[in-house]
Amino acid sequence: MVMEVTETERWCVVTGGRGFAARHLVEMLVRYQMFHVRIADLAPAIVLNPHEETGILGEAIRSGRVQYVSADLRNKTQVVKGFQGAEVVFHMAAPDSSINNHQLQYSVNVQGTTNVIDACIEVGVKRLIYTSSPSVVFDGVHGTLNADESLPYPPKHNDSYSATKAEGEALILKANGRSGLLTCCIRPSSIFGPGDKLMVPSLVTAARAGKSKFIIGDGSNFYDFTYVENVVHAHVCAERALASGGEVCAKAAGQAYFITNMEPIKFWEFMSQLLEGLGYERPSIKIPASLMMPIAYLVELAYKLLGPYGMKVPVLTPSRVRLLSCNRTFDSSKAKDRLGYSPVVPLQEGIKRTIDSFSHLKAQNQPKTEVTETIQWKKQTLIAIVILITLYHNFVATTGSSSVIITAVSKVLLVSSIFMFINGILPEKMKVFGSKKID
């Protein structure tokens, strides 16, 4: 099917257009009538939630100002078809960053991005804005304090997502100027806000299971969290700068930009504010990252073995432990100077809006059955911890070569107890209580 575009219409494409930040970008573009918008995503058809159906997006689809096209970025033919008639492409599609599957990440973030670039050139797209990530400069060991864009890619990245996003970003920057195509890359730091399907829901799930009491590391690490409306505003600023021509365009094109709220905050303070705003307790129990790392490796190994058989993507992974315990703040001066970017929503206002948008997840709305199961889960796990730690200390106190095997086993048991407490992995039924675990 050939996309029908009239000469007077200005079209843009948003890849991954049904993702968290992408939905907000689509709505902003429609609300301010900047472009007609074509949403490109994997699903065969767009399914609107009730809010979207009755809101500006639903109206725009019915009026023809927004189109939906099913496109897999790994299929160049589909990408070319989806980009026909477009003046601008916002390339926001990427797999979930928590999935440490190199083949998947590479196929989308590198091969898919190559197809996006080639399709842009083939159909005559003028401007390409790529949603990158600050993780492209993270090696998994060294934190970043007020880092700017002069920080190079590390020899080795924290995970497959970061490594392949860096490769994709490099391809976008290298493509600047090819056949008149102008490009730049946006690196938004730790996006949050209404519509988030990962951070807040995961936080609440952990809180309801009694697992949000833990601080990984010493709790002093700073982060740059960025409200989603500021992220989409940065994308619009980038597009406008590339479209300006002259010196503004020359300075903006072919560059990468860190985007933040410009208000660094302690990571665990931010999480605590979200939890308290939703009626849950602040995390208070500190666990050294060095203790969590071997457990995280066990979790990741288990997922690699059991993932094909239905095991859910784990929350606790080695890359996640590193991210939770290090500093990650960035300097957005370059975006301010070259793109004209500055946050439009302050951090505390963003936190308030986020809490308000998740009112249905507040503690007082927790189902009674879920509360009961949580209490039972805590009892079961506490008993396991007490028994296993007692065994550990008894066996560790034993000296002599004859106790080496027992000591090793006891250490494994201790690690297992902590693993169960963090992840809620218990036998389906405990004989003492006879109740099912929480999924």
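From the backbone N, Cα and C atoms, a Cβ is placed for every residue, glycine too.
In this structure the noted substitutions are not present, so the sites keep their original residues.
Marked as NAD(+) binding site by Swiss-Prot on the basis of similarity to another entry: Gly16, Gly17, Arg18, Gly19, Phe20, Ala21, Tyr161, Lys165. Residues within less than 8 Å, Cβ to Cβ, of Gly19 (NAD(+) binding site) and separated from it by at least 6 positions along the same chain comprise Asp41, Met92, Ala93.
Secondary structure from DSSP puts Asp41 (mutagenesis position) in a beta strand. While the structure shown retains the original residue, Swiss-Prot records the mutagenesis experiment Asp41 to Val with this note: Lost activity.
Note on Asp72 (mutagenesis position): other Cβ atoms within 10 Å of its Cβ, all shown chains, come to 18. Among the mutagenesis results in Swiss-Prot, Asp72 to Ala or Val has the note: Lost activity. The residue drawn here is the original one.
For the mutagenesis experiment Thr131 to Val, the note given by Swiss-Prot reads: Lost activity. Under the DSSP three-state reduction, Thr131 (mutagenesis position) is assigned to strand. Other C-beta atoms found within 10 angstroms of the C-beta of Thr131 (mutagenesis position) number 28, with every protein chain shown included.
Among the mutagenesis results in Swiss-Prot, Ser133 to Ala has the note: Reduced activity with slower catalysis and lower substrate binding. The residue drawn here is the original one. Long-range C-beta contacts of Ser133 (mutagenesis position), restricted to its own chain and to partners at least six residues apart, with a cutoff below 8 Å, comprise Ser97, Tyr161, Ser162, Lys165, Arg187, Pro188.
Within 10 Å of the C-beta atom of Ser135 (mutagenesis position) sit 22 other C-beta atoms, taking all shown protein chains into account. For the published mutagenesis Ser135 to Tyr, Swiss-Prot gives the following note: Altered activity leading to an exclusive production of C4-methylated sterols and 4alpha-carboxy-3beta-hydroxy sterols.
The annotation that Swiss-Prot gives for the mutagenesis experiment Ser135 to Ala reads: Normal activity, but slower catalysis with 4alpha-carboxysterol as substrate.
Looking at Swiss-Prot, the entry for mutagenesis of Ser135 to Thr says: Altered activity due to reduced affinity and catalysis and leading to lower amount of C4-demethylated sterols and higher quantities of 4,4-dimethylated sterol intermediates, and a higher ratio of 4,4-dimethylsterols to 4alpha-methylsterols.
Using a 10 Å Cβ-Cβ cutoff, Lys165 (NAD(+) binding site) registers 28 neighbours. Here Swiss-Prot flags Lys165 as active site, proton donor.
Arg320 (mutagenesis position) falls within a helical segment according to DSSP. For the mutagenesis experiment Arg320 to Ile, the note given by Swiss-Prot reads: Normal activity.
Predicted-model confidence for the domain 'Reticulon' (371-439) is 49, expressed as mean pLDDT. Swiss-Prot lists 371-439 with the feature domain 'Reticulon'.
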### Query
Within 10 Å of the Cβ of Phe20 (NAD(+) binding site), how many other Cβ atoms are there?
19
### Query
Just the number: how many Å between the Cα atoms of Gly17 (NAD(+) binding site) and Thr131 (mutagenesis position)?
12
### Query
Arg320 (mutagenesis position) to Arg18 (NAD(+) binding site): how many Å between their Cα atoms?
24
### Task
Provide, as an integer number of angstrom, the distance between the C-alpha atoms of Asp72 (mutagenesis position) and Arg18 (NAD(+) binding site).
13
